Amino acid sequence: MQLLKQLFKKKFVKEEHDKKTGQEGMTLLEVIIVLGIMGVVSAGVVTLAQRAIDSQNMTKAAQNLNSVQIAMTQTYRSLGNYPATANANAATQLANGLVSLGKVSADEAKNPFTGTAMGIFSFPRNSAANKAFAITVGGLTQAQCKTLVTSVGDMFPFINVKEGAFAAVADLGDFETSVADAATGAGVIKSIAPGSANLNLTNITHVEKLCTGTAPFTVAFGNS
């Protein structure tokens, strides 16, 4: 009992001394609370920063897609065919070719989400080779995929969503005959093919299923 009295007396004396000298310290619980608050604030700042970056990239992607689409149609449509692109390297070369021709800037040819050039594939229209083209944007998260498709989908008559960081010619199908089925959330979700169930944002199933699968995703936006 005497020992407890001595301990309490020492604690009281120390607290009084700390108050007088201004050296009052923080308890472990107080430290934990402060660190917890700092962690929550930091997480919030990171989240807001990421949203700001995504929003900026989304705006840039829409601008770049529009610029490249205009450049492709103005440069090649009157020629009757688009340059053949057998693989991803050729698709990148086609994008770089537009830069070399002065049709777009190097920055306009880039995928803002990856910092690399967007791939531009030529693909069939009604079984005729190289009559259509698709601009691909890869390396997308599911959220980025959904936002990009819903943001710029009206600019293009053909949209194909693919799981994976890259696309290939074989993934695209045919501009005129590949039937869209937006209810699947992947593959061709918008097309001019008869019988297509094109993406409709007023259809809840289409919205829920959009960009179904595992990230990363690649979206191909096509025209002819």
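The backbone N, Cα and C atoms fix where each Cβ goes, glycine too.
Note that the structure is a prediction, hence the values are computed from the model and not measured.
Here the residue is the original one, but Swiss-Prot notes a mutagenesis experiment at this spot, G25 to T: Loss of autoagglutination and pili.
All chains included, 8 other C-beta atoms sit within 10 angstroms of the C-beta of L29 (mutagenesis position). Annotation of the mutagenesis experiment L29 to M in Swiss-Prot: Loss of autoagglutination and pili.
Experimental mutagenesis at this site is recorded by Swiss-Prot as V45 to T, annotated: Loss of autoagglutination but pili remain intact.
For the mutagenesis result C145 to S, the note given in Swiss-Prot is Loss of autoagglutination and pili. Following the DSSP three-state reduction, the secondary structure of C145 (mutagenesis position) is helix. Annotation for C145 (mutagenesis position): spatial neighbours V161, L210, C211, A215, F217, V219, criterion Cβ-Cβ under 8 Å with sequence separation of six or more.
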DSSP-derived structure type at L29 (mutagenesis position), helix or strand or else coil:
helix
